[in-house]
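Engineer: Sharing a structure with you now.
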Amino acid sequence: MALKRIQKELQDLGRDPPAQCSAGPVGDDLFHWQATIMGPPESPYQGGVFFLTIHFPTDYPFKPPKVAFTTRIYHPNINSNGSICLDILRSQWSPALTISKVLLSICSLLCDPNPDDPLVPEIARIYKTDRERYNQLAREWTQKYAM
């Protein structure tokens, strides 16, 4: 079941890739993918290329994939291990969701952080109290780690 579904998603991604994103298997292992997300225009991540790993559980799509950034990023919902605080990767997962939709959700999280549900409270605090400084630090990290 999982393998068939993953193969279908891979085909769909090839036919209709989401904007600013790409993903595919690492070698022959269809349960382990690498993805890239281009820093969205008009965001402090613009111009950066961010790499992520995707691990599919054997009971996919009934359980969510494990998705993590391997590129460092300054963001209130993404910690230094690359873990992402995103409801659809946890409690709000649904088998109707696809990797394409997950990547688009992560892209929109880059444009619109959720400082009220932070993984990194300090970054969330700066985001809420000093947006200029947040944008500057996010740009610096993007230049340092993602270019």
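Just so it is clear, glycine is given a Cβ too, placed from its N, Cα and C backbone atoms.
Pulled from Swiss-Prot, these are the listed features:
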ACT_SITE  CYS85  active site, glycyl thioester intermediate
DOMAIN    1-147  domain 'UBC core'
MUTAGEN   PRO61 to Ser  In ns770; Viable. Inappropriate survival of male gonadal linker cell; exacerbated on a heat shock transcription factor hsf-1 mutant background. Simultaneous RNAi-mediated knockdown of cul-3 causes a synergistic increase in linker cell survival
MUTAGEN   HIS75 to Tyr  In s1132; hermaphrodites arrest during the early stages of larval stages
Engineer: For the residue listed as 'active site, glycyl thioester intermediate', which residues in the same chain are close in space, meaning a Cβ under 8 Å from its Cβ, but six or more apart along the sequence?
Structural biologist: ASN77, ILE78, ASN114, ASP117, PRO118, LEU119
Engineer: Counting across all protein chains present, how many other Cβ atoms fall within 10 Å of the Cβ of HIS75 (mutagenesis position)?
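Structural biologist: A 10 Å sphere around the Cβ of HIS75 (mutagenesis position) contains 26 other Cβ atoms.
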Engineer: Could you state the whole-number distance in Å separating the C-alpha atoms of HIS75 (mutagenesis position) and PRO61 (mutagenesis position)?
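Structural biologist: Answer for this pair: 28 Å between alpha carbons.
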Engineer: Return the count of C-beta atoms lying within 10 angstroms of the C-beta of PRO61 (mutagenesis position), excluding that atom itself.
Structural biologist: 20
Engineer: Taking DSSP states H, G and I as helix and E and B as strand, how many residues of the domain 'UBC core' (1-147) are helix, strand and coil?
Structural biologist: 54 helix, 31 strand, 62 coil
Engineer: How does the model score the domain 'UBC core' (1-147) in terms of mean pLDDT?
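Structural biologist: Looking only at the domain 'UBC core' (1-147), pLDDT averages out to 97.
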